[in-house]
Amino acid sequence: MRTDDLIDALAADAGRGTEPAPPRRLALVAGLGGVAALLLVLGWLQARPDLGQAILGPMFWVKAIYTGLLGLAGYLAVERLSRPGGSGRRGWIIGAVVFGACAVAGIYQAITSPDVQAALKLLHGYSWRSCSPRILVLGLPMLALGLWALRGMAPTRPGLAGFAMGLFSGGVVATLYGLHCPEHTFTFLALWYSLGVLALGLIGGWAGRWLLRW
């Protein structure tokens, strides 16, 4: 049987199924991975001391919405890619639009700063060296769980499915990382948060090529 014929047969079988297995499995991955990340945030990094005050401000929720939407984009992509012949196009479009909007806001914030030093302060914040690596570490447990779950599904684009799972994981854990992170600028968010999420995506894509092959 040719590969295209096999994919078509699997897609037909998947279409006849009545149980939403991928959404249910991905929800379980998000739940377990989110709990693991939350425990790491609270036990290792600890919540920011002014959290009670921070949640009253708009930027705390802007960060959560941004990373949450990145996670949603990754979920939509991996949910489709977990099925034979899926492309994840809707997820990619949402992710690109969300990142683009944040990047534009970050660039505008930087170029309207009074001077170069102020722009660099927006970019570096207080934790630019540690932000992306910490998001990466927080997301590894969820990414590992997600790749394991994908092995029980039927992705026909393993590298892309792994990349989407990495973005899903990164969005979830970056949202929880906001409980610790004191940064509050679009410039910082667009660069360092996004890099942490992207790093998980790249690792997921690399691992998926090997772990999710048929």
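Count begins at 1; order follows the chain as displayed.
Every residue, even glycine, has its Cβ placed from backbone N, Cα and C.
Nope, none of those substitutions made it into this model, it's the original residues.
Quick look at what Swiss-Prot lists:
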{"type": "MUTAGEN", "residues": "C131 to S", "note": "Up-regulation of all sigF-regulon genes, even in the absence of dichromate stress, increased expression after stress. Greater up-regulation in the absence of stress, some SigF protein mis-localized to the cytoplasm; when associated with S-181"}
{"type": "MUTAGEN", "residues": "C181 to S", "note": "Up-regulation of all sigF-regulon genes, even in the absence of dichromate stress, increased expression after stress. Greater up-regulation in the absence of stress, some SigF protein mis-localized to the cytoplasm; when associated with S-131"}
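For C131 (mutagenesis position), the Cβ neighbour count at a 10 Å cut-off comes to 23, with all displayed protein chains included. The separation of C181 (mutagenesis position) from C131 (mutagenesis position), Cα to Cα, is 8 Å.
Long-range C-beta contacts of C181 (mutagenesis position), restricted to its own chain and to partners at least six residues apart, with a cutoff below 8 Å, comprise R48, K63, S127, C131.
Under the three-state DSSP scheme, C181 (mutagenesis position) falls in the coil class.
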